[in-house]
Amino acid sequence: MGVYRIRVSTGDSKYAGSNNEVYLWLVGQHGEASLGKLLRPCRDSEAEFKVDVSEYLGPLLFVRVQKWHYLTDDAWFCNWISVKGPGDQGSEYMFPCYRWVQGRSILSLPEGTGCTVVEDSQGLFRKHREEELEERRSLYRWGNWKDGSILNVAAASISDLPVDQRFREDKRIEFEASQVIGVMDTVVNFPINTVTCWKSLDDFNCVFKSGHTKMAERVRNSWKEDAFFGYQFLNGANPMVLKRSTCLPARLVFPPGMEKLQAQLNKELQKGTLFEADFFLLDGIKANVILCSQQYLAAPLVMLKLMPDGQLLPIAIQLELPKTGSTPPPIFTPSDPPMDWLLAKCWVRSSDLQLHELQAHLLRGHLMAEVFAVATMRCLPSVHPVFKLLVPHLLYTMEINVRARSDLISERGFFDKAMSTGGGGHLDLLKQAGAFLTYCSLCPPDDLAERGLLDIETCFYAKDALRLWQIMNRYVVGMFNLHYKTDKAVQDDYELQSWCREITDIGLQGAQDRGFPTSLQSRAQACYFITMCIFTCTAQHSSVHLGQLDWFYWVPNAPCTMRLPPPTTKEATMEKLMATLPNPNQSTLQINVVWLLGRRQAVMVPLGQHSEEHFPNPEAKAVLKKFREELAALDKEIEIRNKSLDIPYEYLRPSMVENSVAI
């Protein structure tokens, strides 16, 4: 009993405030008090007032909120509510919200310290946990967009999503304005699009318009160079294909007369400097038909050697897998006529674009993050510390993925209009890539070791990914161990175990055979798994997202489709090259989508810089502060390093990494 001081914070996005009246209740261990009608919340503001409570409440557990409307339901975005108990020595309690309050239902906000089911030994939050998860499971249902792929949220359109998963107004306006600009560019380029074919490589300058980056300019000027071609496997938009060779690939059948090449490859293999990039997943994928015109795919293998100065140079390209009973496919080398070698590299770059967008970017980034998001909402109540740890890294993921399924990979979407894997092939490729998606491949310490990339001084992706993983893991361990003091506490947390099973058994459709756990038996294992989730939603997505505008804007460096079959002889000409590369319409579509996806966003939260305080207690704040300090130190290190590099690598700079999959 006594006078309580109450503060209420409203979000800063457009329409976050409300003209409706808000009622509050305080719920303590020993009683409950109705505070009545207290405010009409204003956007980006903090309201403060005092209330004299006659009941003895004891330690506070919840604040209950109800928004009352008469004619119009004007939703309110509540950040948090703070309550300070009576007297100068009264305890201050923080109740995080960070969600929309709408309708007339009563919303219960638990005190923000967070607790597991093991910590909640008195069952003070048990009923709240059960009721919240029951409601969430009806709101967040699993969907199956396409048979054979991992599951997604059940939402055919944005309006089907729970309101808390939709873009807030500032994000929506910025995103949709960019879409309008892309449409206008297509209209402006209509005269170019009516040209049926480019005549020379210089013609691609017609669509290389303003808005490109300095790196895109460098790509345009250097894309033909072998060292530049090899660099992209180390530090380009898709650093996920390259691995160190431990033997010559079985598919590498040498045609007669290539004994010297075979000897060279064996020599590099013995030295440990032989690397490969195998696009075998594209083998057997049906190519698209665009406007009645057949498109083509290849499944290249690239063999590369690591030079003493750190350059990675291609030494052989095989465009297709050998077929039983057929003549071995040709192997292209740098000693071939320049046009043959350039055409072979263009085929590799086109194949890399297909795998980048579907495997590295969509599957390993967007779709995995969506599985984590849906499982988290279904299995972890808002009072759970792992929910609090994860939720900033799940912001906007569901909406951006619904938009992708509606606009990019849908029937008559961008893939069908411009990509050689469109028309259904992209769906088959997603399924095949999913079958090769392992737990270890999502964890840089395991993935980089398995691919033999840890000791390459010029592989800045590997260096930065490993550093970021280590920083994230220390952050996760620090937060996790505040609530889990023993391995048994992990084993006994049935909410945490349910969340893990939901990801592996349900979302990933039974991925135990690929190393994903169905239970968490120790603090170390749980922290590793949670680190994987956060890394996937942040750093890994950024590593393959941020480079799109740099590496894919110059169309010949990443052709969205190929209009002639892969060459079987070495007699390429400029006419054949131009007839193979995308036509003007396809090129325009490519750069517009690349710009939309790859542009730097006005509304962007850097890694670890979320303003939401889901952990208000001092111990957790100290862990977050240390995390941010380590990120800032790494950011400065990368900035200094990049000044000495010919090509700066910035895709894993913490200040550039998005805090969630939001674009």
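Including glycine, each Cβ sits where the backbone N, Cα and C put it.
Listed in Swiss-Prot:
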type: BINDING; residues: His361, His366, His541, His545, Ile663; note: Fe cation binding site
type: DOMAIN; residues: 2-115; note: domain 'PLAT'
type: DOMAIN; residues: 116-663; note: domain 'Lipoxygenase'
type: MUTAGEN; residues: Leu353 to Phe; note: Decreases arachidonic acid 12 lipoxygenase. Exhibits an arachidonic acid 15 lipoxygenase. Decreases hepoxilin A3 synthase activity
type: MUTAGEN; residues: Lys417 to Gln; note: Does not affect arachidonic acid 12 lipoxygenase. Does not affect hepoxilin A3 synthase activity
type: MUTAGEN; residues: Ala418 to Ile; note: Does not affect arachidonic acid 12 lipoxygenase. Does not affect hepoxilin A3 synthase activity
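Everything Swiss-Prot records as a feature, shown here on the structure.
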residue : record                 : contacts (Cβ under 8 Å, 6+ apart)
Leu353  : mutagenesis position   : Phe552, Ala558, Pro559, Cys560
His361  : Fe cation binding site : His541, Val544, His545
His366  : Fe cation binding site : Thr397, Ile400, Asn401, Ala404, His541, Val661
Lys417  : mutagenesis position   : Ile290, Gln586, Leu589
Ala418  : mutagenesis position   : Ile290, Cys560, Thr561, Pro582, Gln586, Leu589, Gln590, Val593
Ile663  : Fe cation binding site : Phe175, Ile400, His545, Leu597, Gln601
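Annotated Fe cation site His361, His366, His541, His545, Ile663; additional same-chain residues within 8 Å of its Cβ mean position, judged by their own Cβ, are Leu362, Gly365, Ser542, Val544, Leu597, Val661. Residues of the domain 'PLAT' (2-115) grouped by DSSP class, helix first, strand second and coil last, total 0 helix, 65 strand, 49 coil. Sorting the binding-site residues His541, His545 by the number of other Cβ atoms within 10 Å puts His541 first. According to DSSP, Lys417 (mutagenesis position) is assigned to a helical segment.
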